[in-house]
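The feature FAD binding site is assigned by Swiss-Prot to F15, A16, D35, S36, K45, P46, C47, G48, D49, A50, A122, D288, G300, K301, with experimental evidence given as support. Annotation comment: Swiss-Prot describes H55, H297, Y340 as 2,3-bis-O-phytanyl-sn-glycerol 1-phospholipid binding site, evidence class a large-scale study or a structure entry. According to Swiss-Prot, the experimentally introduced change C47 to S is described as follows: Seems to be able to reduce only one double bond of GGGP. Here Swiss-Prot notes a mutagenesis experiment, C47 to A or M, with the remark: Almost loss of catalytic activity. One mutagenesis experiment named in Swiss-Prot is G91 to H, and its note says Halts the reduction of GGPP at H(2)GGPP. Looking at Swiss-Prot, you'll find the mutagenesis I206 to F noted as follows: Increases reduction rate of GGPP to H(6)GGPP. Swiss-Prot gives this note for the published mutagenesis Y215 to F or L: Moderate decrease in catalytic activity. One entry in Swiss-Prot concerns the mutagenesis experiment W217 to L. Its note says: Large decrease in catalytic activity. Annotation of the published mutagenesis F219 to L in Swiss-Prot: Halts the reduction of GGPP at H(4)GGPP; the original residue is retained in the structure shown. Among the sequence features in Swiss-Prot, the mutagenesis site F219 to L is noted as follows: Slight decrease in catalytic activity. Among the mutagenesis results in Swiss-Prot, L377 to H has the note: Increases reduction rate of GGPP to H(6)GGPP. The residue drawn here is the original one.
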Amino acid sequence: MKELKYDVLIIGGGFAGSSAAYQLSRRGLKILLVDSKPWNRIGDKPCGDAVSKAHFDKLGMPYPKGEELENKINGIKLYSPDMQTVWTVNGEGFELNAPLYNQRVLKEAQDRGVEIWDLTTAMKPIFEDGYVKGAVLFNRRTNEELTVYSKVVVEATGYSRSFRSKLPPELPITEDLDDKDADVAYREVLLTKEDIEDHDYLRIFIDQETSPGGYWWYFPKGKNKVNVGLGIQGGMGYPSIHEYYKKYLDKYAPDVDKSKLLVKGGALVPTRRPLYTMAWNGIIVIGDSGFTVNPVHGGGKGSAMISGYCAAKAILSAFETGDFSASGLWDMNICYVNEYGAKQASLDIFRRFLQKLSNDDINYGMKKKIIKEEDLLEASEKGDLHLSVADKAMRVISGLGRPSLLFKLKAVAESMKKIKELYLNYPRSPSSLGSWRREVDNVLTEFNKSLS
């Protein structure tokens, strides 16, 4: 079998993998990125396709341009189940043609020295002496099996986790996903019968009957094209997502022309805190495989780019020291936790709270402003839910009709603060991971009890 050597092997060329490749390019490293899809389908993952502009600015990633940019977004409108209350949260973003943008980032990385193979599958890890040292690949273009050795493997295989799942199960990096900590999602892109009103605002509809544990979305891709879909919580025994889509599409997108269907597809999405560790001996895990998706709104492209940025940062540091052990790559965890993971863990608490609410609770809470737009904005941006003394008093008055909701909100705020502080005090070395993880699990267990 043919053997090749690289400094870095990136498995998966979606938003996470392509970002890591882009950030690592022109740094003097020999890098190979492989993806199992043909080039023109890399990055083609069914989702809402919306990304905050702030992510591009912070990470130095190129803005989408031309056909990659389908719509500029100025905010989100959030609808209560009874449609009587609408909150508006302002913020700039892009509605993307995600595959086109993804492929351009890959092409730029390629132009800067990264080698890219499409139609190539990582068959199994090379695992020796407790380290991931590469992978056995099968290239369907050349119809050959190859052994590729590398100092670091970046696992960016998405929800399938198809590479790290083949590692010895005792490694912390192989952590599995509870079905209830994931959403099943489905979406279609259709043309509309007439121009969309306020086409620069995304619409999100919360309803525990039409999308239990998730939400419906209506994301304009211009004046007469829309990405419409829904997510529902996994592991709950709910009916097929296609049943919900067919039954309720007219309620949320009455303006679409069903004969003008452009794209359709479904996906599974992790909606929890990130992996307890995203780095181990010779390996870093990013993107959906590292559970980097926002637990509340299910968006994963921005946080995937953050994880790619952190992977590049940790890898460059490891090459400076020559240490590719878990300790040498530990900066991956520190970087991601500080950039996004602490907030994400806090939002995992908020997600659990929202999924337990009834439609009546949500209608009442939004109408009476027991939960406010400012709460949502602060939670989404920082992972915080701060309630001042005066604010608490006003909420008590508003919440007299539903004291249990107010009590739960207090428990939510406290648990969000606890878990965020734990993540901001993430262990500085692998030796402390086990005790820290037990503390996190205790917070989650206690919070789940408070919701019962």
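Along the chain as shown, the residues are counted starting at 1.
Glycine too: its Cβ is placed from the backbone N, Cα and C atoms.
Across the structure, W217 (mutagenesis position) and F15 (FAD binding site) place their CA atoms 21 angstrom apart.
Here the candidates are the recorded positions H55, G91, L377, and by Cα distance the one nearest G300 (FAD binding site) turns out to be H55. In this view, G300 (FAD binding site) is surrounded by 28 other Cβ atoms within 10 Å of its Cβ, with every protein chain counted.
Note: the CA-CA distance between D49 (FAD binding site) and L377 (mutagenesis position) rounds to 20 Å. Ranking the recorded positions F15, K45, A122, Y215 by the distance of their Cα atoms from the Cα of H55 (2,3-bis-O-phytanyl-sn-glycerol 1-phospholipid binding site) places F15 first. Close to I206 (mutagenesis position), meaning Cα to Cα within 10 A, are none of the mutagenesis positions out of C47, G91, L377. For the recorded positions W217, Y340, the ranking by surrounding Cβ atoms (within 10 Å, all protein chains) places W217 first. Within the same chain, the residues at least 6 positions away from F15 (FAD binding site) whose Cβ sits under 8 Å from its Cβ are G43, A98, N102, G287, G300, K301, A304, M305, G308, listed in sequence order. In this structure, the C-alpha atom of Y215 (mutagenesis position) lies 23 angstrom from that of Y340 (2,3-bis-O-phytanyl-sn-glycerol 1-phospholipid binding site).
All protein chains shown were included, and the count of other CB atoms within 10 Å of the CB of K45 (FAD binding site) stands at 23. Each of the binding-site residues D35, D49 was assessed for Cβ neighbours inside 10 Å, and the highest tally belongs to D35.
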